[in-house]
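Enquirer: Handing you this structure, nothing more for now.
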Amino acid sequence: MSRIESLTRARIDRSRELASKTREKEKMKEAKDARYTNGHLFTTISVSGMTMCYACNKSITAKEALICPTCNVTIHNRCKDTLANCTKVKQKQQKAALLKNNTALQSVSLRSKTTIRERPSSAIYPSDSFRQSLLGSRRGRSSLSLAKSVSTTNIAGHFNDESPLGLRRILSQSTDSLNMRNRTLSVESLIDEAEVIYSELMSDFEMDEKDFAADSWSLAVDSSFLQQHKKEVMKQQDVIYELIQTELHHVRTLKIMTRLFRTGMLEELHLEPGVVQGLFPCVDELSDIHTRFLSQLLERRRQALCPGSTRNFVIHRLGDLLISQFSGPSAEQMCKTYSEFCSRHSKALKLYKELYARDKRFQQFIRKVTRPAVLKRHGVQECILLVTQRITKYPLLISRILQHSHGIEEERQDLTTALGLVKELLSNVDEGIYQLEKGARLQEIYNRMDPRAQTPVPGKGPFGREELLRRKLIHDGCLLWKTATGRFKDVLVLLMTDVLVFLQEKDQKYIFPTLDKPSVVSLQNLIVRDIANQEKGMFLISAAPPEMYEVHTASRDDRSTWIRVIQQSVRTCPSREDFPLIETEDEAYLRRIKMELQQKDRALVELLREKVGLFAEMTHFQAEEDGGSGMALPTLPRGLFRSESLESPRGERLLQDAIREVEGLKDLLVGPGVELLLTPREPALPLEPDSGGNTSPGVTANGEARTFNGSIELCRADSDSSQRDRNGNQLRSPQEEALQRLVNLYGLLHGLQAAVAQQDTLMEARFPEGPERREKLCRANSRDGEAGRAGAAPVAPEKQATELALLQRQHALLQEELRRCRRLGEERATEAGSLEARLRESEQARALLEREAEEARRQLAALGQTEPLPAEAPWARRPVDPRRRSLPAGDALYLSFNPPQPSRGTDRLDLPVTTRSVHRNFEDRERQELGSPEERLQDSSDPDTGSEEEGSSRLSPPHSPRDFTRMQDIPEETESRDGEAVASES
């Protein structure tokens, strides 16, 4: 029985093992079948975050990534059922079916007596009607899209394995041709549509693109024309050709961004305008700037074309165009637009990648637009990068043009000036990018701050997050702040215009740390020092309030950077008069008004500059109409209306230049020997008729008559227009000289008007700050005039009149300041008089108290003579006069009087009576009159006084300390009534 049981038990165990193995095999098979979907053999892999799913075009994480090693398709785990059949497996199945079909056909031909051609087609292929019913109409097939292609397995899946092989082959060939035809038509339609859009886009520059299709100028012109020029000219023209060609390509890139991408996103995809603006910031402004510049370059090329040729040209002058492009309003507009575009470059690329990853329609649009070969290298990312890099190409091109320019010195000077302007523009763009990035960072920090976060500033009030937006962010970073307990706190330090701000992150929001030291440190007189024994630590020593902060950086280089930027900010820190630490609402309102005034001044200066330019054009046009053809346009003095710069002309210098121009114009019109007798107070002089009956307003030194309109002199000078100087250069004609001086005079007078307007605004803005500030301002404004007078020649009468007017203006300002000082002195005198009156009242009260004290002493002496009191009696030390306890003593009243201290910055008040001397005299007098306590006790031992007091009130000494304490607690009114009774009895 034991053997049977053991065999049975072994059989049962073996059956269990076989069952478990079978279950494991089934599970493995199910897992394998689960991965084997539509011919794909998927395996799990680990991918990066930027890998896209082939089915849904979304990013794949590491946990749900599957890959088919046969066709190299990477998809989500959830997208494997939506994927089409594996292409490699499909090709293998088609090959196997084709080979099997061929072998079957061969076997059939061997068994049959007739050939395949002789047999009916129905023996191998189905009938046409059956084929038509299976395949469906062509109209239904044409509706199939490229994305949803039909597979052979789906169509032939209704037939069993016994179906004819020819039928399956026909179905496979028909569906493959259908998919291929639809795919070809779709791609061709997309390419045609994109090419049509691009051709319409570049229709404006079609001829120009043909002219600049060659790689260089040497290949664009004729060979015979090329051989006529030297090697340096060829190199120069090659660089100029490259400048125009690259500018044309840049304009094409901007047109693609505006008309192709942006218009399509707005009209076809219906994206939000804010999203599209984030992708292409400032493209309209950039397109206008470079289109205008390209038009000027192409016009210069057309002017340089050789007669009878459309290809051969040599451009000799280009510096004037470059100067006009990279200076003035054009340079300011370029600086502003490129700064904004480049600062938002990274955000635009990030936004584009997000849209491309999550929006399938956006992907299809980008693929459709970039189908043509021309646009394959001009995607959205490539266009943004090309626009960013364009401004850096100008210095290289201009320097190469300057390197190969020899012969025309004026052209070299213009090119040198243009190169300097371009480099200055690049530095301004870099600074603008830095400021915009820091502004965006400051706005980000402001948005993350707790709205209720405030920190107290000693003597200033609470410092809130609104104060951050008033300032500019210079540098920021995370540091370690060592507290008084020796612990380190992670803080975000903001280096701003005039302060250092410490912030701490709490619950994903920034707050001011609540530590033992203020969180806002002023940069005024701030000292920064590195810690000697540590590579990452530094001390920040503040003057107001006196505190020392110990902070640590992440590395030694970071510490050096922090020390450098803090020291630079301390040197450029504004004063508290110009930039208060905490601004109230009234101060903010006044600051906004001042800013508006400055904007109005700038607008006025710009209008005056345009007015002077229009006047120059008008005078030039009138001179050409009068017969002065070929006359050059008068030039305006550069920098005339740049009143905000340090090198700007002051009002006095402008006035002197205007007077000098008037003198030159007078010498040109009436001759150097004529003195103008007209004065500002005499508008005109009577004209004296000469012998011929003509009037002559002026007479020369030798008595020769001249006219003021200059017709005689100018006509005479026109006949001698071929005059030359000592170097043989052609001199300007008197008419051109008069025109130039007239334009200069007009511009100088309007520049003087602009300078006076700005100076008045500045003076009114600085008026509440006191006379010292205004005196410094007036001194700074007149510094240029004083420097000009120091090295000037003897002053002319007109200049003396000008100086007299300026002195009168200054005298009026001084008189106004004197009246203000007098009013202030009167106010202070009134205040001193009130203080003297209060002092006299206190002296009178003191004298009254002294008289009362003297009377009380006499009464006490009289009482002491009547009835002496024992010296050890406690009530003998009671004050003599009860009223003295209810009234303030003279010295206490005097010491309690605190006169108001003079305010800071004002003069001290010299009072006629010295407090210390009066107090000292009063103490000496009281000491002499009252004497020592022993003398007072001796004086009080008068038997008469004691008898009177005994007869009136019959007081007895206390029998215990409790009675003595109770006697001391007698109210003041009772004591005063007793004192009055005693006084009445006495």
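Using N, Cα and C of the backbone, Cβ positions are placed for all residues, glycine too.
Pasting the feature list from Swiss-Prot:
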- Cys53 to Arg: Abolishes microtubule binding, increased activity in vitro (MUTAGEN)
- 235-432: domain 'DH' (DOMAIN)
- Tyr394 to Ala: Reduces phosphorylation level, normal microtubule localization and activity (MUTAGEN)
- 472-571: domain 'PH' (DOMAIN)
- Ser886 to Ala: Normal activity (MUTAGEN)
- Ser896 to Ala: Abolishes phosphorylation by PAK4, self aggregation in the cytoplasm. Increases activity; when associated with A-143 (MUTAGEN)
- Ser960 to Asp: Increases activity. Abolishes nucleotide exchange activity; when associated with D-886 (MUTAGEN)
- Ser960 to Ala: Normal activity (MUTAGEN)
Enquirer: Measuring Cα to Cα, how many angstrom lie between Cys53 (mutagenesis position) and Tyr394 (mutagenesis position)?
Expert: 43
Enquirer: Using DSSP and three states only, what is Tyr394 (mutagenesis position)?
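Expert: Tyr394 (mutagenesis position) sits in a helix per DSSP.
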Enquirer: Which of the three DSSP-derived classes (helix, strand, coil) applies to Cys53 (mutagenesis position)?
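Expert: Going by the DSSP assignment, Cys53 (mutagenesis position) belongs to neither helix nor strand, so it counts as coil.
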Enquirer: Taking the Cβ of Tyr394 (mutagenesis position) as reference, which residues of that chain separated by at least 6 in sequence fall under 8 Å from it?
Expert: Phe326, Val422
Enquirer: Over the domain 'DH' (235-432), what is the model's average pLDDT?
Expert: 91
Enquirer: Taking 10 A as the limit, how many CB atoms besides its own sit near the CB of Cys53 (mutagenesis position)?
Expert: 21
Enquirer: If you run through the domain 'PH' (472-571) with DSSP, how many residues end up as helix, strand and coil?
Expert: 16 helix, 49 strand, 35 coil
